[in-house]
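Engineer: Swiss-Prot feature annotations, pasted as is:
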type	residues	note
BINDING	Ala182, Gly183, Ser184, Gly185, Val186, Gly187, Lys188, Ser189	ATP binding site
MUTAGEN	Lys188 to Glu	Loss of flagellum
MUTAGEN	Lys188 to Ile	Loss of flagellum
MUTAGEN	Asp272 to Asn	Loss of flagellum
Amino acid sequence: MTTRLTRWLTALDNFEAKMALLPAVRRYGRLTRATGLVLEATGLQLPLGATCIIERQDGPETKEVESEVVGFNGQRLFLMPLEEVEGILPGARVYARNGHGDGLQSGKQLPLGPALLGRVLDGGGKPLDGLPAPDTLETGALITPPFNPLQRTPIEHVLDTGVRAINALLTVGRGQRMGLFAGSGVGKSVLLGMMARYTRADVIVVGLIGERGREVKDFIENILGPDGRARSVVIAAPADVSPLLRMQGAAYATRIAEDFRDRGQHVLLIMDSLTRYAMAQREIALAIGEPPATKGYPPSVFAKLPALVERAGNGIHGGGSITAFYTVLTEGDDQQDPIADSARAILDGHIVLSRRLAEAGHYPAIDIEASISRAMTALITEQHYARVRLFKQLLSSFQRNRDLVSVGAYAKGSDPMLDKAITLWPQLEAFLQQGIFERADWEDSLQALDLIFPTV
C-alpha cells in the first residue's frame, strides 16, 4: 500500500512538473471591424489605455501589431494601432499585453533616468538613434497623479534663456510655462535651438511631436547641436506615425521631465508643437465618434491640453523645476485659432513671432508688443520694469507712426515720445536682434538695456 502511494505521489509530481512547462493560458478576443483608424474587437474586457496585441499575416509568417484601447461600447472594444495594420484579417486574434484579458493590466512602464541623456527615442521609449535600448532599470508609468498646487514652489528665480529680447523684456522665471506662437517659416525652430543651447538648465527634454521627419533630423543635428544634445533627451513622434504615438510622445517627454525634476534638477522642456498634440487627439476623438465642436475640435481636446501643461512647473519646496516652452502653430497667423486661444489661457505667458519682422530679416522675429510674461513683475526690480515699459512705449509709438516718418510727413516736436523713439530707434532695433550663435546672458542683457536708458 505504501509503495503504491509513493508511486502515485511520484506520478503526480511528474504531472505537476509537466504542467508547469506548458505555456500560460492566454485569453483572446476577435477582431470584428476595421473602420478608418479604429479597430473593433469583442471577447475581452480591458480598461481604457490598456495595450493589446493583434495578430497579422505577413506572408507565411504571423506577426504582432501593438494597439491601445481608446474606447468601448458595451462588449465592443475600440482599438487604435500604434503600427502599420496591413495584413490584419477579419476575426484576427486580439490578446491583452499581459496575456490575461481580465482588466487587471497595469499602466505602461517606460524607461526613465540619467541613462536617457544624449538619446533620441520614440513615443514608446524605443531608440531612434541606432543605438541599443537605454541601459537603465528605472521605469515609470506614463501618467502621474495631478500635482497639489499648494505644494508647488512659487516662481521666484529668473531663468537665463541666452536670448536678449526675452531676458530683458519678457523675463521668464524658473518653473514658468510659456507659449511660442508662430506661423510657418518665421524662425520658430531656430529660436528654440538658441534657447536649448544657451538656457541655464541642468537637463533639456525636447518633444518633437507631429513634425516632418526631415525637420526632426535637422533640429537634432544642426539646431540642437552636439553641445545641446549631450545634456538633452529627445522624444520624436513625427507626422507619419500613429496619432496615438504622437500623443504618447508628448506625455512621455513630460514624464521624463518630471522624473528629472523629482531628482532635484532644473529642466527645460521644449514641446514642438502643442498644436500637433491637439490635432492627434482630434484624430482619435473623431475616429471613435466624438462630435466635433469649435472648428472641428471635439471637447476632449480642450480637456487634454491643461492636463498636459499642468504637469510642468516647479516641484515641491526645495526640489527641482520644469520650465516649459510650448510652440503653438497659428494657421495663417491667426491668433484667434481655438488651440491658440485655449493655450493662451492656460499658459503663464506667450511669445509671438511676427511674419512681418521675419520677412524684413529681423531675427529673432519676436513681436514685443504682442508678447507678455505673466510672472515677470514678480522677478524684476522697479527700475528694470520702468525701463521695459519705456522701451515698449517707444517701440509702439514708432510702429504706429512709421509711415509718417518714412515719407517725411512728421514734423519734429509734435510728439515728444515719438521724437525720442526716432532718436533711439537704431538702438532699439539693434537690441531686439541677435545672431544665431550669439549668446546674451542675463547680466549682459540688463547692461545693454542700461546703455539705452542710463537715466531711467
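The backbone N, Cα and C atoms fix where each Cβ goes, and this holds for glycine too.
Relative to the rest of the structure, where do these features sit?
Structural biologist: A sphere of 10 angstroms centred on the C-beta of Gly187 (ATP binding site) encloses 21 other C-beta atoms. Secondary structure from DSSP puts Gly187 (ATP binding site) in coil.
Taking all protein chains in view, 23 other C-beta atoms sit within 10 angstroms of the C-beta of Lys188 (mutagenesis position).
Here the Cβ of Asp272 (mutagenesis position) has 25 other Cβ atoms within 10 Å, regardless of which shown protein chain they belong to.
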Engineer: If you take the centroid of the Cβ atoms of Ala182, Gly183, Ser184, Gly185, Val186, Gly187, Lys188, Ser189, the listed ATP site, which other residues of that chain have their Cβ within 8 Å of it?
Structural biologist: Leu353, Ala358, Ala365
Engineer: Within 10 Å of its Cβ, which one of these binding-site residues (Ser184, Ser189) has the largest number of other Cβ atoms?
Structural biologist: Ser189
Engineer: So among the binding-site residues Gly183, Gly185, who's got the most Cβ atoms within 10 Å?
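Structural biologist: The most densely surrounded of these binding-site residues is Gly183.
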Engineer: Could you tally the C-beta atoms, other than its own, that fall within 10 angstroms of the C-beta of Val186 (ATP binding site)?
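Structural biologist: If we count other Cβ atoms within 10 Å of Val186 (ATP binding site), we arrive at 25.
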Engineer: Please classify the secondary structure at Asp272 (mutagenesis position) using three-state DSSP.
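Structural biologist: In three-state terms, Asp272 (mutagenesis position) counts as strand.
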Engineer: Below 8 Å Cβ to Cβ and six or more residues apart, same chain only. Which residues does that give for Ala182 (ATP binding site)?
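Structural biologist: Long-range Cβ contacts: Lys188, Thr327, Val328, Leu329, Thr330, Val352, Leu353.
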Engineer: Would you mind sorting out which of Gly183, Ser184, Gly185, Val186, Gly187 (the binding-site residues) have a C-alpha within 10 A of the one on Asp272 (mutagenesis position)?
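Structural biologist: Checking each Cα against Asp272 (mutagenesis position), there are no hits.
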